[in-house]
Amino acid sequence: MDEFEMIKRNTSEIISEEELREVLKKDEKSAYIGFEPSGKIHLGHYLQIKKMIDLQNAGFDIIILLADLHAYLNQKGELDEIRKIGDYNKKVFEAMGLKAKYVYGSEFQLDKDYTLNVYRLALKTTLKRARRSMELIAREDENPKVAEVIYPIMQVNDIHYLGVDVAVGGMEQRKIHMLARELLPKKVVCIHNPVLTGLDGEGKMSSSKGNFIAVDDSPEEIRAKIKKAYCPAGVVEGNPIMEIAKYFLEYPLTIKRPEKFGGDLTVNSYEELESLFKNKELHPMDLKNAVAEELIKILEPIRKRL
């Protein structure tokens, strides 16, 4: 697998693929992703970090923006508390094997020049466009705050300030990234990853909703959470267990089953697994048991490093 294919695998889209191929030719290139510091780093975060590791392996310098001011604007707590959580997040990302430069937003977002450029960008952005870009990110929908229109403009400015070639995020970041491509003099390549479905099957996996598997969960916690997770027979779309099987598990995969239910099953690819499950040749509980045990193995090195 070449560098381009390695970066492209398991992404939802790259804007644009041609521009990424040009960036890959550069001797020095950089990519960034921003995270609002979170009390629990879960599989949704891990999926993003896995992509940053792909970029790292393709020769990119990696920048992780610990977006403390963004978290503050999104009503995630007081700044001191958010900063402490960010310090913990850094340790978790390092335990995942990522080698990166870590930057707190508050280290540069309060500078005079940064603030002045936010004002310049604000003059070019309609209120409707700024609000629309926050639809999948904002914490509160019914009574939106002015902070919600400052947030995306700051994120656009972050891309400019950091001077990166590639911006990475989940699909919920797409509208902000498109705004950046329109407003900034340098068109950044945008890599968008899937947004994992929460274990309850309702919306995205989120620490605030409690519908997640944390990367430092114990084996017992992982088994219990997966056992209770939404996983209707034959349904692939919006099935969190199938998503975990697609984005985290390695193949061939052995699914252990009692002899009376057909005995152990070897699955050579995710596509084969999807076909078996869709055709109801694989029971949800057998799938859950296999996914739980494989996930425990995958997360064990991270737990040990922490």
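Each residue, glycine too, has its Cβ placed from N, Cα and C.
Just so you know, the substitutions we noted aren't modelled in this structure.
Annotated features in Swiss-Prot:
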MUTAGEN   Y32 to Q  Confers specificity for the non-natural amino acid O-methyl-tyrosine; when associated with T-107; A-158 and P-162
BINDING   Y32, E36, Q173  L-tyrosine binding site
MUTAGEN   D158 to A  Confers specificity for the non-natural amino acid O-methyl-tyrosine; when associated with Q-32; T-107 and P-162
BINDING   S207  ATP binding site
MUTAGEN   D286 to A  Decreases the rate of aminoacylation more than 10-fold, without effect on tyrosyl adenylate synthesis
MUTAGEN   D286 to R  Decreases the rate of aminoacylation with wild-type tRNA and increases aminoacylation with amber suppressor tRNA 8-fold. Decreases affinity for wild-type tRNA and increases affinity for amber suppressor tRNA
MUTAGEN   K288 to A  Decreases the rate of aminoacylation more than 200-fold, without effect on tyrosyl adenylate synthesis
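When the recorded positions E36, D158, D286 are compared by the number of other CB atoms within 10 angstroms of each CB, D286 has the fewest. Note: the L-tyrosine site is recorded as Y32, E36, Q173; in the same chain, I33, G34, F35, L65, A67, H70, Q155, A167, V168, G169 also have Cβ atoms within 8 Å of that site's Cβ centroid.
Q173 (L-tyrosine binding site) sits 30 Å from K288 (mutagenesis position), taking the Cα positions as reference. Comparing the Cα of D158 (mutagenesis position) with the Cα of every entry in E36, S207, D286, K288, these being the recorded positions, the smallest distance points to E36. For the pair E36 (L-tyrosine binding site) and S207 (ATP binding site), the C-alpha distance works out to 12 angstrom. Cα separation, K288 (mutagenesis position) to the residue listed as 'ATP binding site', rounded: 21 Å. Looking at the residue listed as 'ATP binding site' and D286 (mutagenesis position), their Cα atoms lie 27 Å from each other.
Taking every pair among Y32, E36, Q173, the residues recorded as binding L-tyrosine, the greatest CA to CA distance is 13 Å.
A distance of 38 Å separates the Cα atom of Y32 (mutagenesis position) from that of D286 (mutagenesis position). Using a 10 Å Cβ-Cβ cutoff, Y32 (mutagenesis position) registers 26 neighbours.
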